[in-house]
Each structure stands twice: as C-alpha cells, then as structure tokens.
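Ala643 to Cys appears in Swiss-Prot as a published mutagenesis result, with the remark: Decreased catalytic activity towards fluorogenic substrate and insulin beta chain prior to any modification or oxidation. Further decreased catalytic activity towards these substrates after modification with fluorescein-5-maleimide or oxidation by oxidized glutathione; when associated with C-414. Swiss-Prot gives this note for the published mutagenesis His746 to Ala: Loss of catalytic activity. Annotated active site, charge relay system per Swiss-Prot: His746, Glu1023, in sequence order, evidence recorded as experimental evidence. If you look up Swiss-Prot, you'll see Gly916, Gly917, Gly918, Gly993, Ile994, Thr995 marked as substrate binding site, on the strength of experimental evidence. Record note (Swiss-Prot) on the mutagenesis of Ser965 to Ala: Loss of catalytic activity. What Swiss-Prot records for Ser965 is active site, nucleophile, and it gives experimental evidence as the kind of evidence.
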Amino acid sequence: MPSLMSFGSCQWIDQGRFSRSLYRNFKTFKLHEMHGLCMPNLLLNPDIHGDRIIFVCCDDLWEHDLKSGSTRKIVSNLGVINNARFFPDGRKIAIRVMRGSSLNTADLYFYNGENGEIKRITYFSGKSTGRRMFTDVAGFDPDGNLIISTDAMQPFSSMTCLYRVENDGINFVPLNLGPATHILFADGRRVIGRNTFELPHWKGYRGGTRGKIWIEVNSGAFKKIVDMSTHVSSPVIVGHRIYFITDIDGFGQIYSTDLDGKDLRKHTSFTDYYPRHLNTDGRRILFSKGGSIYIFNPDTEKIEKIEIGDLESPEDRIISIPSKFAEDFSPLDGDLIAFVSRGQAFIQDVSGTYVLKVPEPLRIRYVRRGGDTKVAFIHGTREGDFLGIYDYRTGKAEKFEENLGNVFAMGVDRNGKFAVVANDRFEIMTVDLETGKPTVIERSREAMITDFTISDNSRFIAYGFPLKHGETDGYVMQAIHVYDMEGRKIFAATTENSHDYAPAFDADSKNLYYLSYRSLDPSPDRVVLNFSFEVVSKPFVIPLIPGSPNPTKLVPRSMTSEAGEYDLNDMYKRSSPINVDPGDYRMIIPLESSILIYSVPVHGEFAAYYQGAPEKGVLLKYDVKTRKVTEVKNNLTDLRLSADRKTVMVRKDDGKIYTFPLEKPEDERTVETDKRPLVSSIHEEFLQMYDEAWKLARDNYWNEAVAKEISERIYEKYRNLVPLCKTRYDLSNVIVEMQGEYRTSHSYEMGGTFTDKDPFRSGRIACDFKLDGDHYVVAKAYAGDYSNEGEKSPIFEYGIDPTGYLIEDIDGETVGAGSNIYRVLSEKAGTSARIRLSGKGGDKRDLMIDILDDDRFIRYRSWVEANRRYVHERSKGTIGYIHIPDMGMMGLNEFYRLFINESSYQGLIVDVRFNGGGFVSQLIIEKLMNKRIGYDNPRRGTLSPYPTNSVRGKIIAITNEYAGSDGDIFSFSFKKLGLGKLIGTRTWGGVVGITPKRRLIDGTVLTQPEFAFWFRDAGFGVENYGVDPDVEIEYAPHDYLSGKDPQIDYAIDALIEELRNWNEELPQRPS
C-alpha cells in the first residue's frame, strides 16, 4: 500500500510580504557566527614553518601555533583558497585562489605576515579544474624566489611550465624546462616533478602521465630518477631524500628514495584514507588525511595528528535564485505552472505572486500535471527514484514505495490516471496513480526509451524504441511502437530501417504523427570531397482508423467513408509524409488546422561541444489549408505544451521561461520564478549530493559486479566526512576521493556552484614580455596563419612585428617596474586600448588594438606553424606535418585545415601529442587509411589523386603522455592498423568513456566510466596503462632548455630513411 503523508491545508504565500521579511532576517542572521555550535571541519593543504602551521578550512586560510595551540583565520573572502605555501623565510605566504561559479579560474596572491597586506601577484586567470591545478606554487629557488607552474603562456592547457616570479609579479622569467608541476633544490641541483599533481579522482593510476621525478646532473642535463609503475605526487626533500606519495602497494602511502632514485623506503601503512598535500620545512613533513592534519618526522618515523579543534560552522542556510538552478518546468491548468529548481518543486502563477512549495525533501527531478489540482513528481533517494502525488488544493501528498530505477523521462495522461516513466534499465512503464503499481511495457536492449507521448483519450502510448539489427551493429536506430492500454498489446507504427522519433497524437486521438530521418538528400562539404546529411528530417502521419483520410490533405468529406474502429495492425503501411521541406526537426505538435514543428537550423557544433551552449530552436507553424510555413518564435532551447493544447511554455537562450497562448503568440509573458528566493539547508543538500554522487557511480560504472562491491565498501567511509564539509569545495574533496575508489579514467566533477566571486579576468595581446630595466619589452609576438581569423597578435594588424619594441604605456598608464602590465591588460580585456610602442632609432607607434580575453589558440597555431615550417625546411620539402589537438571539433578543424595540403608530401608526420581526446579518431583514421592508387590527368593543370582525400606516401605518428582518451584510441589504432611507426612516449591510458546525463542540484556534472573500450590483442589493457610507442623518444627537461624537439627530429630522420626505399609511380602521358 502507498504511504499517505498529510501536510495539512495548503497556504498560498503572499510574495511581497514573504520576500521582504526573509531577506531582512537573512542579512541579520548571516553575520552571526554560531561559535557555540562549532562542529569539526575538513582541513586541507597544510604547510609548516617553525612552530607555525597554515592550512585551508572553509575556503579560507588559517594559521595554527604548535606551541600555544592557538588558531586564527588570516585570509578570507578572496574566493576559494585551495593551496598556500610559506616562503622560505616565513615572512610571506603564497596563496592560490580559485574563482568563478565553478572555480574555472585561478591566480596567486601574497600574504605578508608582518603587516597583513594581501597582494595579487598573477593575472593569468589560469585554468582551474578539480583534477589538476594550473597556475600554482611549484617551489622556491635557493634565493627565496617563488617559482610557479602555469599553463597560461602555453599552447596547451595540459602543459604547465615553470616561471620564476620577480618583483612581486612584475616579471616572470621562464625556466624553459618543459612540463613540470614541482621544482625542488638539492645540493645546488634542480629536481623537477613532472605531472606530480594529485589524482584523488583516480587512485591506482598507472598510465603514461603518472608523476615522474628528474634531477639535474653535473653536465647540466637531467636524468629521470623516480619512474614507478604507479602515480607519484607531492614530492618534497628532507635531507638527502625525496619523499612522495604513491600507491604502489595498492593504497596511498608515503615513500622516499635517495637523490639517485635508489633505496626505496615505505614510511606509512595507512588503511583508511590516502595521505594528501605533502609539504615540509626541511625537517618535518606535513600532510592531510581524511580531513585532518598530521606531522611526520623522518628522523624518528613518528606520525602525530595535530589537534586543531573545531573552527567554524557557518549558518546552515543557503539562499539561491531559483532560475539559476531551474531543471524542469511544466504548464498546469489555467495560469499555473510547475517547475523544479535545486531539487525542490514549486507551483506558482505566471506572475509569481503566489508560490507553493511541494512539501517533499530533496530530491525532486520532474513534476507534471497529474489531473485537476494535482501534480505528479519523481523524487530520488540513494536507492532509486519514486513517484509521488501532491494535491495543491488540499495540501495532501502521497508517495509510492515502488522503486522505479533511475528515471530519465516522465509523463502523465490527461485524465490523471497513470504516469509513464522511462528509466536507465532501458524500460518504459506505466504507473497507476491510485495504487502506485508499475507495469513494464517494453524493454530495449540498446538504449533508454525516453521519447514517448500519451494520447488525449488515455488509450495509447507511442514511443521511440531503440534497436540494432545485430549485437555488433554500429548504429542504434529507432522505430515507433504504440502500446494499446485496453488490449495491453504493442504494435509497430514504423519499419525498423531508420530513425523515427518524436511521436505525437492529435487532440481526438485518431492520428499519430512522428518525425523521421528518411528524407536523405546529401549536402556537399565545402572544404574536402565529402557529403553529409544535414536536413533529413520530415514529418509523417498515420491514421489510426483504417479508411480515414490523411488529415493534412484536404479531402472533401463527401469523398471519404465514415470512421470505423481503431485497428493498429500494419499501421505502418498507412504512413504518409506531410508536405513540408526536410529540415532538422525535433518536435511535432498537431493542432486542429495546423501543425507546430520545433526546428533547429543547421549550425556549427563548436560552441555546443566546448562551451555547452544550447541549440537555438525555432517554432514553426504549418497551415494545413494554405500549406505555408510561418515562424512563431525563435531563440528557443526547450518547449512544453499545456494539456488543453492552448498554451505553450518555452525556455529561451537567455535562460528565462516564457508562456504564450497559441492563438496570440505575441501575448508572451515571462514566468517570474525569482520573486521567492529558494531556501535550503547546506547540511541536507551536502548529504543528498553525496548520496547522489555515490549512486551515480554505483549505477553507471561499466562493470556491474565491481560497482556493487566498491559502492557498498566505500559508502560509509566517505559519508562520514560529509558532516565535516562546510563549503561546496569541502564537499568536492570528498566526492572526488569517493569516485577515485573506482580506479578508472573519466571520473570527473565539473561545473557546479562553489562561490559567488566572479572569475578572474586576464587581458592578452598574444605577446610574451620581459622586463628590461624599468620597462617591458615584447620578447615574442605570436601568429599562426596571418590570413586566418583569430590567429595573430592584434598588433600585427598594423603591419609591424612588435618583437623588441618597448611598451611605454597602455591608455596613458605607464607599465614597467612600478606597474604590472598583466594587471593593466586584465582591466581592459574585451575592450580596445591605445598602446604606445617605442622601437630602435626613436621609432614610436601609438596603436589602438583589441585586448583579448584569451590568446591560447593564437599560441597554439603559432606552435603548429613553427613545427610545420621546421619539418618542411629540414626535410627539404619532402615531408608534411599535421597536428591534431583533440578528437573533438577543434581536432577535426585542425586536421582538415592541414590534411588537404600536407597529405601530398612524400612523407607525413601526424602529431597527436597533447591530444585532449573526444570521439572523432575513427574519422581521422579513415582518412589516413586512404592510399593513392591513381590520378586524374587533365589536359591543363596538374594531377588530381584518387582517392582525392588520400595520403601520398609514408606516415609516422608522434604521441606522448598527454595524448589521452580518444587520443589513446587513435594511437593504438594507428599502430594496430600498420599505418606507420608510432613514436614518442606512452599515452595517458584512459579509454572508459562517459555520457553524463544527470546534474547535482547545484548544476554539478559528475561523470562515471560507462563504456569500456576493448581492442583485439590488447583486450581492455589500454585502460590505466596507455599505448606504448614502437619507438620511445623521451622529451627531457634539457631538450626544452636547448630548444630541441627530439621527437619531431626522430620522426623526420625516420621518414627520410623510409623514403630512400620508396618508389613512387606517377602517370606518364602517352605520346
């Protein structure tokens, strides 16, 4: 029996009185720190100097005195502090601060312990993610200068290099040692930690990007001294030994070696949590573990927990703007709408004057009209999703006990008798709204059945059924099935030879409409010889009663027979297209004398792929009588239709929700969702978010048996840390460690809402600067292809190369020893500014140029073009060069940009170093497999190869440890298919794919490894190992220092050698 919960009578809230009193009380209460109710905290990133310890707690920086036991907060309100290091003299502290809602930028500050001054040092807005920390403290040189590691001036975000900071950030001197995370000094020698960042989200990592340690030898070269089979992180030096964290024995422990990488010793035997964040004052080592701080004395091998005590318990309420976290919305009867925000459901009128919260604790996912004065909703727990009913007239709620799995789509029939839900078990089912009893209609073998509709007479359910004709088919198709509630029988509405979708019934339930990719008409590619099917969707209609006329054809009634009975047998034979040109259609809504079609114009995928930009749709109206199509609304991202088919609710690209009557679309109104602030408990939210993160991992990890064993073992272990979490970043630390227990790639946390501090901004002009006396000089200006958009420093637009020019001022503000150029540029990002340049011989230039927000792409294209020129010159015009930065849209762009020219050289280098992965490697492999077998011989002009997109001669691919995911797959495929030699270093080793489908209540995206990649010969072995090259060529720190690229040099030499024995046959015109 369903459990019945009564919440008493319903009270509508007068919005004006509520909002004023809530905000007034909140402002007063928020300032009050509840010291009497302090709870233990999560303590992170400690460092030590003498008797002073610093650490991060509640996003702020604290200091603890080991002698007195006193603790005080020393830096707060900067953003989220996640790292801090004492300078060697202990007078200053370098602090890393992350900003932006999802902590997507980071910069460094100095804190002066003598006078309390806080000063921003870097203006790089370095990339920041939960899995790697860019623009961070790398170490200190023997003179006490800070050395940072940053990706800010590099062509790749995964390439962090070392810079010495001079004059409090006025000057940054590159060390030119290549990728590095840490730098230490021992006996006057530099010790480099490459990739020695933390990997809490991937415990047990063994791939090519695992941390390694190099040391400088007497010759000025570097040698690798620590290269274990597992990851190495947080290196520090005490005496003549290097200490670090690794889990070579299966669990994270502190190990050490001597300065030659020998005499490996294990110092700890932890079994609860991994140690993290090693730091030292040269005598003792400090670290955090399980939210507490410990001190390790290498001389005595003793470990002590530092008892700091309870510090801070911020007020356990968070107030949010509902529209910022809106997840689901739905029209109800009359002027009422329902929507879900931050896991809570609300019913309100359009104006927002009256707002009613559905009285169900977190977490609600969907809410739909459930009949007169009722809504049906899906709410989730860590066990699964459940159905509930709420009567907003009486205030009574009913929650059913049947676990529906993880629900990803929900609908309710117009009469409020049953709901239809689709879950991740690939089931579509009905749920009786009286008893809560679920009945499975059908289960797919291939995918979720989320594309469904219910007829207005509540008799039929039509849905898109995913299918493949064989277990190893490459494509999942979709056919329309119809379930008859009266006969409890399934009927095929379409054949199984295409992708049929978006079924919809008309108001009298006599006709079934749907969309289909059946109108194939290829469009030519404008860059290479290729075609694509861009506008293939067309609407179709099926009369459900045999003998009934097509409702979109104006057949006189006198010429048609009387309507008979429903007969769904062989209904696919009655399908006919509607007279609308093909397009990219997503939804169809039949009305009495017209049809609404939701269409998305053809567009590029770049913004959607990299920025998550929603597709902008257009609502079209097809008039059956005139057969004309008109535009109703544009810039839409989502759409809902009311039960009576009279009102439409839409979300637009501005993120707001609007409603309008179909009879008068111009009478559009904004749904005012933000008049009532959303109030929630931080503690309750964090527990729910942890539970959901744990459940997502349990239910989506690709190996079900392994997921069950791990999930049950770790649940309580990490949930015990959640009460210590007082900020969202605290919780993030717990969640990523929990995910890391699966020891598999692609376990990420992305996005979310961590702080209200705006992201750091940076201003760029695609130039490097160096300080010459009191002035900045342009050390290098970057450009790729000067004719391409966005590929050169804006200074080049004036026809001068600014290299060597002195920068006197920017908009009249002198920059140099007394004024940081990076600060000045950051304040002008996105605008134009006048820059005064001074060259040799008194040459002065005043230039108005655009200050860029980012210049990485320019630096990337400059790097590619420099490599291409080098390859062409060194091979004397016989070898071409292509770099592929990822296997996404940018990777496709860069491949085709160069392939059409570079493939015609006798040899070809395909460089996938630093490849960020994606999914298009197979498209690129397909092109590289094309070998020339003939030529077209014109009377005039030159030869044209056949196939047109084909490789002329020999190929070599270069890969490295930063090539991962689909970059791993490309590297293995290139090698396996024998396309040429693969050289470089072992790849990242992450090939269990992801398709994130759910967000946490604050917008956080969590990914779970769902699709394990298997190769012939390698099996599942590429995961957590990588791909070994045919020839290993290391790129050592001293190679970067000397300006050499040994991997490209080897590739050129190897291709030249192969071409010695390559005989090319070209056509000779007959006489």
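Using the three backbone atoms N, Cα and C, a Cβ is placed for every residue, glycine included.
Here Ser965 (mutagenesis position) is positioned 7 angstrom away from Gly918 (substrate binding site), judged by their C-alpha atoms. On a Cα basis, His746 (mutagenesis position) lies 7 Å away from Ile994 (substrate binding site). Spacing of Gly917 (substrate binding site) relative to Ala643 (mutagenesis position) is 44 Å (Cα to Cα, whole number). Cα distances from Ala643 (mutagenesis position) to the recorded positions His746, Gly916, Ser965, Gly993, Thr995 are smallest for Thr995. Taking the C-alpha positions, the distance from Ser965 (mutagenesis position) to Thr995 (substrate binding site) comes to 13 Å. According to its DSSP assignment, Ala643 (mutagenesis position) is coil. Put simply, His746 (mutagenesis position) is 7 Å from Gly993 (substrate binding site) when counted between their Cα atoms. Residues Gly916, Gly917, Gly918, Gly993, Ile994, Thr995, recorded as binding substrate, reach a greatest CA to CA spacing of 16 Å. The separation of His746 (mutagenesis position) from Gly916 (substrate binding site), Cα to Cα, is 12 Å. Looking at Thr995 (substrate binding site) and His746 (mutagenesis position), their Cα atoms lie 10 Å from each other. It is 11 Å from the Cα atom of His746 (mutagenesis position) to that of Glu1023 (active site, charge relay system). Under the DSSP three-state reduction, Ile994 (substrate binding site) is assigned to coil, being neither helix nor strand.
Counted within 10 Å of its Cβ, the other Cβ atoms near Gly993 (substrate binding site) come to 19, all protein chains included.
The recorded positions under consideration are Ser965, Thr995. Their Cβ neighbour counts within 10 Å are lowest for Thr995.
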